[in-house]
Amino acid sequence: MSHHWGYGEHNGPEHWHKDFPIADGERQSPVDIDTKAVVPDPALKPLALLYEQAASRRMVNNGHSFNVEFDDSQDKAVLKDGPLTGTYRLVQFHFHWGSSDDQGSEHTVDRKKYAAELHLVHWNTKYGDFGTAAQQPDGLAVVGVFLKVGDANPALQKVLDVLDSIKTKGKSADFPNFDPSSLLKRALNYWTYPGSLTNPPLLESVTWVVLKEPTSVSSQQMLKFRSLNFNAEGEPELLMLANWRPAQPLKNRQVRVFPK
């Protein structure tokens with residue numbers, strides 16, 4: 001019954017392997033980034049995030065987070081360079097967060113957890129569509145951005161203001177004209193490694209690009225994330241208090257760092 005996965009005691013990350021055996025695979029995400037063990041690689045380039053023409057469409061509560069969806073029918077918002085070969089189109093972004101401000105990020109840095117983590121999901125245009133790309137080892141590229149508790153984030157507030165209208169699973173709301181680059185800091189220094197989606201189906205098709213510099217979020221803004229529901233309307237209320245997967249074994253992988 002694969003559609004019953006979640007983040008609870010009986011269906012959470014430690015149970016996923018039963019329906020999705022790849023959960024114990026060789027390139028699972030997230031991981032802890034040990035800054036003393038990362039490898040500088042002169043072949044890495046600066047990231048090119050070309051989001052000027054980005055066309056956000058709508059916001060959807062999918063029962064495990066909420067997605068802000070983009071028009072990916074053309075090269076409107078793309079990611080290039082960095083560790084990547086080719087062009088990757090932005091299809092959606094979403095967040096992972098915790099039940100308190102001291103946890104919630106999926107990646108950790110020297111075991112340190114942040115309050116939340118933004119994932120900007122892109123697919124390799126050489127594969128024609130997201131579904132096909134998600135099955136390929138170089139099919140997806142996800143940019144991870146840590147949210148660190150501090151000042152309120154005005155760009156993020158535009159997103160949070162819509163959450164009341166998508167409180168329960170299956171609800172969606174129009175969300176045009178949002179610029180995803182407003183959520184990013186200017187400095188795009190990063191760590192990168194080969195990994196996976198961090199929730200089922202956990203496909204091992206992701207080149208991870210984790211930005212070193214966190215963006216800010218206030219404690220008050222964090223409360224808004226936790227006001228969403230995992231459940232659909234009319235079902236018993238289950239607050240979306242936490243939706244993060246813990247760090248997975250690095251196994252035979254290297255985390256590379258830019259700049260060196």
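Cβ coordinates come from backbone N, Cα and C, glycine included.
In this structure the noted substitutions are not present, so the sites keep their original residues.
As given in Swiss-Prot:
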type	residues	note
ACT_SITE	His64	active site, proton donor/acceptor
BINDING	His94, His96, His119	Zn(2+) binding site
BINDING	Thr198, Asn199	substrate binding site
DOMAIN	3-259	domain 'Alpha-carbonic anhydrase'
VARIANT	Lys36 to Thr	In one of the major forms
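Structure coloured by features recorded in Swiss-Prot.
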| residue | record | DSSP (3 states) |
| --- | --- | --- |
| Lys36 | variant position | coil |
| His64 | active site, proton donor/acceptor | coil |
| His94 | Zn(2+) binding site | strand |
| His119 | Zn(2+) binding site | strand |
| Thr198 | substrate binding site | coil |
Near-site residues: Zn(2+), ref His94, His96, His119, CB cutoff 8 A to centroid: Ser65, Phe93, Phe95, Glu106, Glu117, Leu118, Thr198
Chain-internal residues near His64 (active site, proton donor/acceptor), provided their CB is under 8 angstroms and they sit 6+ positions away: Gly6, Tyr7, Asn199, Phe230, Met240, Asn243
Residue pair His119 (Zn(2+) binding site), Lys36 (variant position) - Cα distance, angstrom, rounded: 24
His96 (Zn(2+) binding site) and Lys36 (variant position), distance between Cα atoms, whole Å: 26
Separation of alpha carbons, His94 (Zn(2+) binding site) and Thr198 (substrate binding site) (Å): 12
Which listed residue (Lys36, His119) has most other Cβ within 10 Å, given these are recorded positions: His119
Chain-internal residues, separated by at least six, CB under 8 A from His94 (Zn(2+) binding site): Ser65, Phe66, Asn67, Val68, Leu118, His119, Val121
Number of other Cβ atoms within 10 Å of the Cβ of Thr198 (substrate binding site) across all protein chains: 24
PLDDT averaged over the residues of the domain 'Alpha-carbonic anhydrase' (3-259): 98
